[in-house]
Amino acid sequence: MAEPEKKRDQPFSQEKDEEKDLYLVHDEHESPLPLTVTSRVLYMLGDIASGPAYRFTQWLDLVRKRSATYGSSGFPHRLHRIDDMVTSAGERNTDPKSPPSRQSSEISLWERLGKASTVDIDSSCFSWNMLSSLHHTEHSSSTDHSEEDQSKPLEVTVNSGGVVFFALFNSSSSEDASRKEEAAVIKFASSRMATQSERLGYEFSKWLGVQIPQARVIHSCNPEWTLIKEATEKAQAKATSEGDEVGEMTCSELLEALELSRCLLLMSYVHGCPMLESMSSFETEEKAERAAAALGRILVLDLVIRNEDRLPCRQLRWRGNPANLLLTDRIVSSAKHHECSFDEAFDSAIKRYHPKDYRSIQRERRASSVDSRSRLSISDQMLVSQASDFSDITESPRSYDTGLMSPMSDRSVAADFHLVAIDSGVPRRPPAGKRASDQEIYPRLVELLLNSSQYSSNLLHEITEGSLGYPQAEDGEETSNVRSVVTPVVREFRNGFRAGLRDLQEFHIFLVTLHQKLDVLLRAFFSMMDKTMCADFDREDFAVPESPSHTHGHEVNHYPSPSKDRVPSDNSSDHSESDMQKSVPRTPNSENKEDGSSPKSRESWHGRSGKGGESLSSQRLAAKLRDFHKFAKVDAESNKELDQWNETLRNEVMKLCQENGFNTGFFEGSDNNSCTDAYELKVRLEHILERISLISKAANTEKPSMIQENLFIGGGLAARSIYTLQHLGITHVLCLCANEIGQSDTQYPDLFEYQNFSITDDEDSNIESIFQEALDFIKHGEETGGKILVHCFEGRSRSATVVLAYLMLQKKLTLLEAWSKLRKVHRRAQPNDGFARILINLDKKCHGKVSMEWRQRKPTMKVCPVCGKNAGLSSSSLKLHLQKSHRKLSSGSVDSAMNMEIQKALEALKLSTGRGSSASSNSFQSHPG
């Protein structure tokens, strides 16, 4: 402790000299020892700002030491709950342990930030000349915090890490005299890629309807970078003249960060506090429902980008960070009626799918209200849980409401209630162990969240740390009071999750297209590199294997080298499957078909996996990409080739993104980095598509309908939803469509006991022949204490027929009673005409009379009463036939002939109703006698 005390006594000038020496001592050829594998790859790509990553790390250590000496730039101790916030400093509780000067400084800044309005960083009126002061949080280099340290503000170092500065500007607007200042946030990450990845994460947030602050990346090559330096120097001079030593130090640190970094992230300031720290987040049921709906969308976002630093979830092994989900009572975007992130995502979707309607929608809609009905894609029914259980629909009446509003629209979130997600960086490549874990956890979580209210409630309880939802009772009992309060909240949570899945499906195809575009261009680029550097590198080591996007059935364009002198050859080699993939067991939702966006088919593009998820081939490509950049500096022809490829990659990818209204955050800096940006973006997209594939497959699920406590009915989707079956306790599966494609591949004899029958859904099929054997299987399941699922392909005809036969033969119900019981919980049940006749005969055999009358579904052929020929299926066809073939008949005779035909049809069907009788929605009708 003595040495740090001495350092604190050293003058600032000496510390600054030490810092300069630290940077000058660095040798370009030294290996950056502190770097991880990922950082080494980024270093080889030339990504680390102004040198190796440890420069930024060591500078950050110096900043932390200064924070220990000079305090937190006046930033208040740990964000207080909204309930504890007051408008005046006199009403606020003070910490007696804090020095008076520091305490007053913190209160002063807290008041300034609270009263400041939010800068519209995208406005043309935004100017750095209005910058008045800079502040930043305290920094902590230790992960173990004492109780005293936990009361201090935490540095925002989640995902991308780095340093966060709070910038206060003099207000340029005189609309509100009480707000003389405006606030914004400046964030420096440890690398250019980390900054761009965070901007990419915000883009995903916007497209998924998650509320976010405004954010944009500013690169050092941008003229705005110089304006920031000049404004900071002016603010530093102002702080010096006022004797503000801390303010001067903060400005100095920002200038140092500008020298070290190649880009920064500028964001709008969010007035609020962590959601879980606010007692008002869930004080009313209405607010709780709105928060739950927003959390459903945020969960989809974090599953896609694999962000484990926001929502705590033991099942997903996410540690969570409540500070990255803020509750605010102010609109996040600018006060000048700037559209919120949900509106921007909606606009992008409309521009893509209905460009002609975009202008009219813009004119007609309100600035703060968006009807999400227009945002639903045609694939809603595929992604929304296809639950046929009527009890589930009763519990969740709005689960199928196509008018579901976005959690960020004015109908679902009041003007004084917003949940804002911050720090949504997209990781480069998750470790192999986490990827393997995701492949096991994702399918189960998504499937059960869609199909089980109880599971959804438990999950909501976990991610809100007990604020919403309810834990699973140890004795399995739940009070009616708890259920009545929680059910609407859980319903909104599931609705928000479903809405996020729909939005995800909307731009999934675009992401696949973008990945394929990058894949084709980079393959050609790497082939050119291989040809250019073949004298220096092992061709076999550098050969680019066949990309999965080429073998996935998509026709892609081949891009020749931009240079006319060099035509890259297609050097492809077969790579063995990833070791990580070989070690991953087959999950129940996995299929034999390989998806072009699946990790299994893509892994060979990069070769075998190394430690930490870094593939060895990827490391070689990264190293050779770095070396090729060095080689191009001394070889004029290679330099020209590289410039042409940078331009081609940038133009092709940017064009595709602009056409679809998508901002990746990449390709906005120097043109010399386009090849590197393309490669890094592709790596991130691969793993995003991998997770989207897991989510989409799991979302294609169905909850079986419960006929009685131990008997369920469903379709093929229900039979494949094994996590749902296990959750329901199903042990036996009666399959009536074993001969159909894919059924044998989706059975799991290690988990369930199967009885397979091959019955076609035809009227002539003798389904009666399997009744006894099927009933014996069901009876066997009941006797062993199990639960049985009866399913066919669609869960409509064959399975419904067998269940009705079981209820009549085993439970002694009449056909009418069995039909009512089945239709009450499984509304799509509809035996075909042939099966219906069999059931009617069975009803008469068991009870001596028919309790229901059959009404056939298929229309009968209209036969001409004059000549006896088939005229068609409709009455209009018969009338046309009479007019053409029997012209001598008068119009009255035609009507008479029509009446004759109708009378014959009525007699054949034994119906007492007249010509104008309406059709029943049921296949069966109660017997009139």
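Note that Cβ sites are derived from N, Cα and C of the backbone, with glycine treated the same way.
Residue density at Cys792 (mutagenesis position): 26 other Cβ atoms are found within 10 A of its Cβ, drawing on all protein chains shown. Secondary structure at Cys792 (mutagenesis position), taken from DSSP and collapsed to helix, strand or coil, is coil. Annotation source Swiss-Prot lists active site, phosphocysteine intermediate at Cys792.
The substrate binding site annotation in Swiss-Prot covers Cys792, Phe793, Glu794, Gly795, Arg796, Ser797, Arg798. Residue density at Glu794 (substrate binding site): 17 other Cβ atoms are found within 10 A of its Cβ, drawing on all protein chains shown.
Secondary structure of the domain 'Tyrosine-protein phosphatase' (703-848) per DSSP (helix as H, G, I; strand as E, B; remaining residues coil): 70 helix, 22 strand, 54 coil. What Swiss-Prot lists as domain 'Tyrosine-protein phosphatase' is 703-848, and the listing cites sequence analysis.
Under its mutagenesis annotations, Swiss-Prot gives Arg64 to Cys the following note: In phs1-1; reduces activity 2-fold. Primary roots skewing. No effect on the interaction with MPK18.
Listed in Swiss-Prot is the mutagenesis experiment Cys792 to Ser, annotated as follows: Loss of activity.
Swiss-Prot gives this note for the published mutagenesis Leu906 to Ala: Loss of nuclear export; when associated with A-909.
Swiss-Prot lists Leu909 to Ala among its mutagenesis entries, and the accompanying note reads: Loss of nuclear export; when associated with A-906.
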Protein Cβ atoms within 10 Å of Arg798 (substrate binding site), excluding its own: 26
Inter-residue C-alpha distance, Cys792 (mutagenesis position) and Arg798 (substrate binding site) (nearest angstrom): 6
Arithmetic mean of per-residue pLDDT over the domain 'Tyrosine-protein phosphatase' (703-848): 92
Additional residues around substrate, ordered along the sequence, whose Cβ is within 8 Å of the centroid of Cys792, Phe793, Glu794, Gly795, Arg796, Ser797, Arg798: Gly715, Leu736, Cys737, Asp761, His791, Ser799, Ala800
For Arg796 (substrate binding site), the number of other Cβ atoms found within 10 Å of its own Cβ: 19
